[in-house]
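Reading through the structure tokens given below for one structure.
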Amino acid sequence: MTSTTMVTTLDLVTPTSEEQPGPAPESSDFSTVVLSPDGSELVTQSAPNTPIQHREQANAEFGQKEGSPDPKNMVAATGNASKPSLNSFYADGLGQLRNGLFSCFQPVFGYFGTKTTVEIEKSEDELWEIPFDAISELEWLGSGSQGAVFRGQLENRTVAVKKVNQLKETEIKHLRHLRHQNIIEFLGVCSKSPCYCIVMEYCSKGQLCTVLKSRNTITRELFAQWVKEIADGMHYLHQNKVIHRDLKSPNILISAEDSIKICDFGTSHMQKKMDSTMMSFCGTVSWMAPEMIKKQPCNEKVDVYSFGVVLWEMLTRETPYANIAQMAIIFGVGTNILSLPMPEEAPKGLVLLIKQCLSQKGRNRPSFSHIRQHWEIFKPELFEMTEEEWQLAWDSYREFAKCIQYPSTVTRDHGGPKSAFAMEEEIQRKRHEQLNHIKDIRNMYEMKLKRTNKMYDKLQGCFTELKLKESELAEWEKDLTEREQWHNQNSPKAVAAPRAQLRGYPNEGYDDMSSDEDVQPCRGSPYRCSNTSSSSGVQSSPFSRQSSSRSSAGQQTRRSEGANPPKILRNDAIRHSGSYWETLGGARGSPARDSGFSQDSGMWSAGAGSCTAINGGGQQVCYSQTLYRNGDGRWSDGRIASRRRVSTSVNKSTAVPGQPVFFTRDSPSRVPHGVISCSSPRSSSKLNRSSYPSRNAPHQLEDGCCCAHARAPRAKSIAVPMTSSSRARSPTPYDNDFENAESFVDPESPKNLKNLEKIVNLPESTSYDEALCNSDVTMNPIYTSPITTYSNPCHVELVDEENANDVDLTSSMDSRRSRSDDADVESSEEDEGNGNNILNTSMESEDLRYRIDTSQSTMMSSLERSLEIGATRSDGLSDNEMRVQAVKMSIKTHRRTGSNPQALIHQCIDEYTTSATDDSDDAGAVRI
């Protein structure tokens, strides 16, 4: 029967022979059988595949461009028939230009009011996501393998809500663009936990299977319409490359207008290739194609097989393969031993279409485009019957399906009806799904209730805070009003007085000055650098505390406390600009900071000898005198004898036998103030470093000479032997007679040359007591008088100064050096050349000029006294390193006040602390 039907439906087409001219027969679009080239056998061709979408669109566009030809006016094709048309060529070129080049200007369209593609997609995404809260009046309709279905209201529209179990089941964005009258419309999805659901169009009449079983009568027109609409909907899906894979009567809905709506695309597949692909095992086995059951490569023809099962179901109104176990269906359909029997009285065209769709091989199944064409051919056969005959025949088809007998080995419950246990399980499953959905809805509303309560608490707190602020604002306004009223009542009315007019002043901007003490005199002004307070036309002299306006020769009292003292900064350029004291620098001990000749500073009044030079304007220029730590009354009353070394032959030639030499802190060798020049080369030994005090490096003074405008190197220390003619008392500036001043000025005087010949090396002393024992008996062991000398810095001649008081000059400058530095000196080759003179330091110079200042302090604090004891009794080798380091840091960090000045060496000192294990004073380095 099957073979006969297949032969009758095929058209036999033979190739036209040249010897037998005649009209060529029309070829069919369906499966054909043609003769082989030799004519010996027939070749069967299967039905062509479903035309893909782009080919159909191309054919439609080509037909629109060229126009449909009239069969009556067709002519034979000429030789140029294969040549493409120029119109289509240019049209295709313009289309490519429009889609290629002009597509670059699409983002610019947004500036002119045209929506871009991104904006459109964004708005679609926002509309696609529907919050579950927006759906109201949910009503349970039923449940299936993928979830329960509810009916609800969304924006005054009845919608169907299908609740799914997983989030990935809501990913159907590839289906939202589907718009067809026979395809269910998807409105959006809910992808927020806990309710994942799909919102779609609602069909009031329900599923097709339900309608078929519930309605006793269905007209033949309605039956033919439903078949055509199902084919049209599936054809639209295949055109959009969508394979349903689960087409069955429960997934076909009936709308209120009795229109077919294909739904449930949960198992749909987006076809990306023309070739057959391996698909997963999904769908219901009763409607499943054999190739899908056997997991063979398949294509869109699997939906054609399912469509054939749906046609059989519509014809018989019975469930296919009823009461057969699923595994039996899978095995029977897969091995082609189980099939759906056809009623004998059914229309032949409908039966033929069903059998073609149920073919085992997918290539033998027609496409939906061919199905639509064939249905139009078979429909007249259906309308040959009357309505009554149709109803009787339709009922008979149902009875035929009920009487189908299957082997008892494959039926459930051995062919009997469903057992009560199976029915109870199905009811429990449905009830369980309903309860799960109710539970999810309850959880969702509980979460919403919590959010609502939280928002209410926040609003309540905001209202409370707002009321509190309102009360505070009202109280503040009330207080402000009361204060304004009180102010207006009690405040006196002020009347502005006219500005006082000063007469007799050429410039009204000048202020009246009562005395010279109320003025801030600038540096170099006549108020600071002259004997009188009147201004003069001569060049102003540099200001110092020894000048005529501040010393005993000038004003005798200091400025009152109310007057602001002039600020002296550390910057040398600001502190010493425009003065003769460029050689003195801005260090502590400069004339602007440490003069001792003011009446209340603890120093003696300066005599006429302190002003030995006369400037070009006729004014006396007074020079500063440095205040040393060894001054009378200072915090270091004694002198610390430095360690001695055995003099070498170089120094022995100049030393006086039997006369020990010492360096005291008030020695002129320590702080020479004269303008000097040193040509000694810098040593290349390891002692050539910036540690204080340096023994080999000829340090450069920071102070430049104002006359020569050059930097002078610092003078080196010179050891002077003590003589028996040294005085035991502390001299005063009045001891300086004119003769001594005269000898000071004359560098070639015999007396100065005699004193210079007494320069010898300091013998090594291991302690302070030994140094005192080696000194002269007539010498004061506690105090050595400072020697006051004077020199004009403008005098560029090299002058050897004389000890005006006939006192031997000693120094303990290097007494604080450690033995580690002494060991370094012994290993130095340069020290061997200098005779291992420990005092052959950077203060040695043959062009040395002395300027020594005397000072006496009037205040000594307890802290200074304790530091003095620690400094005098320490030789740098103390075992307690922490205590020594503490003493050093105390000395370095101690601040001196104006009443307790401190003289410093005229150089810029940058002190920093190294590790605590340093015994030497190199921890406080001196950088010049």
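Glycine too: its Cβ is placed from the backbone N, Cα and C atoms.
Summarising the annotation, Swiss-Prot assigns active site, proton acceptor to ASP246. Residue density at ASP246 (active site, proton acceptor): 22 other Cβ atoms are found within 10 A of its Cβ, drawing on all protein chains shown.
Sequence-distant neighbours of GLY147 (ATP binding site) (same chain, six or more apart, CB under 8 Å from its CB) are LYS162, LYS163, VAL164, ASN165, GLU169, CYS197, GLU433, listed in sequence order. Reduced to three states, the DSSP call for GLY147 (ATP binding site) is coil. Per Swiss-Prot, ATP binding site is recorded for LEU141, GLY142, SER143, GLY144, SER145, GLN146, GLY147, ALA148, VAL149, LYS162.
Per Swiss-Prot, domain 'Protein kinase' is recorded for 135-377, and the stated evidence type is sequence analysis.
In Swiss-Prot, a published mutagenesis experiment is listed as GLY144 to Arg, annotated In u816; Suppresses microtubule disruption in touch receptor neurons caused by colchicine.
Under mutagenesis, Swiss-Prot gives ARG363 to His with this note: In ju586; restores motor neuron normal presynapse morphology and number in a rpm-1 mutant background. When Cβ atoms from all protein chains are considered, those within 10 Å of ARG363 (mutagenesis position) total 14, not counting its own. In the three-state DSSP reading, ARG363 (mutagenesis position) counts as helix.
Record note (Swiss-Prot), mutagenesis LEU459 to Phe: In ju591; restores normal motor neuron presynapse morphology and number in a rpm-1 mutant background. The unchanged residue is displayed. For LEU459 (mutagenesis position), no same-chain residue 6+ apart in sequence has a C-beta under 8 angstroms from its C-beta.
The mutagenesis experiment GLY870 to Glu is recorded by Swiss-Prot, whose note states: In ju620; restores normal motor neuron presynapse morphology and number in a rpm-1 mutant background.
The note that Swiss-Prot attaches to the published mutagenesis SER874 to Ala is: Prevents phosphorylation. Enhances binding to isoform c; when associated with A-878.
The mutagenesis experiment SER878 to Glu is recorded by Swiss-Prot, whose note states: Phosphomimetic mutant. Enhances self-association and increases binding of the hexapeptide motif to the kinase domain; when associated with E-874.
In Swiss-Prot, the entry for mutagenesis SER878 to Ala states: Prevents phosphorylation. Enhances binding to isoform c; when associated with A-874. The structure shown retains the original residue.
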Residues satisfying Cβ distance under 8 Å from SER143 (ATP binding site), sequence separation of at least 6: VAL149, LYS430, GLU433, GLN434
Rounded to the nearest Å - Cα separation of LEU141 (ATP binding site) and ASP246 (active site, proton acceptor): 21
Site with most surrounding Cβ atoms, counting all protein chains shown within 10 Å, from the binding-site residues LEU141, VAL149: VAL149
ARG363 (mutagenesis position) and ASP246 (active site, proton acceptor), Cα-Cα, nearest whole angstrom: 19
